[in-house]
Amino acid sequence: MLTATPLPHQLLATFLLVLASATQPAVPASTDRAALLAFRASLSPPSRAALSSWSGPLSPSWLGVSLHPATAPAPSVTTPSVAELSLRGLNLTGVIPAAPLALLRRLRTLDLSANALSGELPCSLPRSLLALDLSRNALSGAVPTCLPSSLPALRTLNLSANFLRLPLSPRLSFPARLAALDLSRNAISGAVPPRIVADPDNSALLLLDLSHNRFSGEIPAGIAAVRSLQGLFLADNQLSGDIPPGIGNLTYLQVLDLSNNRLSGSVPAGLAGCFQLLYLQLGGNQLSGALRPELDALASLKVLDLSNNKISGEIPLPLAGCRSLEVVDLSGNEISGELSSAVAKWLSLKFLSLAGNQLSGHLPDWMFSFPLLQWLDLSSNKFVGFIPDGGFNVSEVLNGGGGQGTPSESVLPPQLFVSASVDTVSWQLDLGYDVQATTGIDLSGNELCGEIPEGLVDMKGLEYLNLSCNYLAGQIPAGLGGMGRLHTLDFSHNGLSGEVPPGIAAMTVLEVLNLSYNSLSGPLPTTKFPGALAGNPGICSGKGCSENARTPEGKMEGSNHRGWLGGWHGENGWVSLGAFCISTMTSFYVSLATLLCSSNARNFVFRPVRVEY
C-alpha cells in the first residue's frame, strides 16, 4: 500500500493566512509592548535570548511582530498595536505564557509552532484571534472545551504534532466560523465527538484533520452533515464500522483519507456524490465486496488507493470513466479475472499497482502503452503467457525522455494542491503521494513464459526491473547493458540460458543484481556482484573458465529492505521479491516452463487481448 507521504507516507497541512484588519478600537501601544516584554520574561533564559531584538519602542523591527497600521494621528498612540505574533522555530521552551498574551487585544494571528513549549493548552488567549498555530511542540493533556468558546472569531486552529493524549469531550464543539481544524499526529484516544462543529448547516469548515491519533469507534454521522468540507483526514486511527453513506453528500469534498483503520463493509456507492473528489484513499482497512461501478462518476479523481483490503471481483468496465486517474493502487486485495479494458482508458496514469491479487489471463498489448507511465507493479498474480512486445516506446519517462538522473517534473507522481477560501481565510494542502521517484516495472511472481522482449530492455529510463519467479526462457537480451539508469535488476528463478551479456559490466549505477537460479553459462562479466549468479551451474569465472567450473553459491549483493512485496534482508542478504515467490525452482518446473514457452507452443499458448480505443 502506498501511503501518503507523512508524510515519509505521510500528509503536510500549511495554512496561508490573508486576514482582514480587525475593527476593535485601538489599544495603547505601551500596553502591547508591556505584554510582549512580560511574555518574554516568562520564557526560559535561552528562549529570551532568541528575542533580544525586543528592546526600545514597539516597532516592526521586533522579531516576529507585525503591527496594525495607525488609523489616525493621536498624541496618545505613538505606534500601532500588535496584529500578528509569529515565533515559529525559535526553540522556545516552557509553558505558554497565556496571561501576557491575553493583553494583546487586537492580536489576529498567533504562531508558536515548531518550538519546545510544554504544559496544557490555555484558554485565556486573546478573543480577537483568527488564527492559532501551536503545532510541533510538546503540549500535553486534552483539548479543553473552553478553548472554542474563548475564541469565538477563530478561523484556523492547528494543534498537530504534540503529545495530546486524553479523549476529546463529547461536548467539544467548535464555532461555525472555523475554517480549518488540524489535530493530527497526536495520541488522542476515545471517540470522535458527535458534533465537532456546533452548527454544521452553517459551517465554514473546509479542512478537518484528525489523522495519526488513536481515535476508536465509528465515524460519527455528524461529520457527513458538514457540507462545506473539502478535506477530510481520519487516517491512521483505530476507527471501525462502515463508512457512513452520508459522506456522499459532501459535494465539495476534494480529499478523503480514511486509510489504515479497521473499517469494514463495502465501499459505499454514495461516494459517487462527491463529484469533485481528487484524492480517495481507503487502503489498509477491512473493506470487502466488489469495486463499485458507480465510482465512474468521479471524473476528476486523480488518486485512488484501495490497497490492502479484501476487495474481490473484477475491475468493472464503467471505471473507464475515471479518465483523470494518475495514481491507482489496488494491491493486496482479492481482485480476480483478466485485466479490464477500463484500465486502458486511464491515459494519465503515472503509477499503477495491482500486485498481490488473483488476476489471471494474458498481459494485454496495451499494458505498456500509457504515455506518462512511471511505475507498473503487477507482481504476485496469476498472469500467464508471453510479455507482449509492444507499446514500450510510448512512455516518455520509461524511455528516458525526462532528462538525466531523474524523470522530468511533469511525470513525477502527482503533487495535488487543494486550495479554498472563505472570506479572509485561505489554506493550501500539499498532497504529495508517497510514491518513490524511481521508474520501474515489476512482473515478478507470475506464470509468464517465453523470452524477454527486446523492447523491454530498450526502455532507457527504467531504474527498476523485476521479472523474477516466472517461467521465462531464452537468452538475456544483449541490449541490457544499454539501460544506463538501471539500479535494480532481478531475473532470478526463471529458465534463462546462454551467457550473461558483457554490457552488464558497463552499468555503473547498478546496485542490485540477481540472476540466480537460471541456466546461465559462460564467464562472469563483472566481479561486482559475486553472489548474483548462484544456482547457475554453467557459470564460471577467471581466465581458466571451463565447462565444469562453478562459482561459489552466495547471496545477493547491494540489497536494502523493501517491505512486504519482498525483502532485501541486509546488505548481503538473500533476495526474494513477490509475496508468492518460491525459494527454489526444481528442474521439473524449469523443463515444463521451457516446453510451454517454446516457439512451437507460442501460437497455442499466447492469445493477445486487443482493445480498441
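Here the Cβ of each residue, glycine as well, is placed from N, Cα and C on the backbone.
At each noted site, the model still has the original residue.
Database features, via Swiss-Prot:
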MUTAGEN   Gly332 to Arg  No fasciation but slightly increased number of kernel rows
MUTAGEN   Met367 to Ile  No fasciation but slightly increased number of kernel rows
MUTAGEN   Gly405 to Arg  No fasciation but slightly increased number of kernel rows
MUTAGEN   Pro477 to Leu  No fasciation, but larger inflorescence meristems and increased number of kernel rows
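When the alpha carbons of Pro477 (mutagenesis position) and Met367 (mutagenesis position) are compared, the span between them is 21 angstrom. Counting only the Cα atoms, the space from Met367 (mutagenesis position) to Gly332 (mutagenesis position) is about 20 angstrom. Fewest other C-beta atoms within 10 angstroms, among the mutagenesis positions Gly332, Pro477, are seen around Pro477.
In the three-state DSSP assignment, the secondary structure recorded for Gly332 (mutagenesis position) is coil. Neighbour count (other Cβ atoms within 10 Å of the Cβ, all protein chains): 23 for Met367 (mutagenesis position).
Under the three-state DSSP scheme, Pro477 (mutagenesis position) falls in the coil class. DSSP assigns Met367 (mutagenesis position) to a helix.
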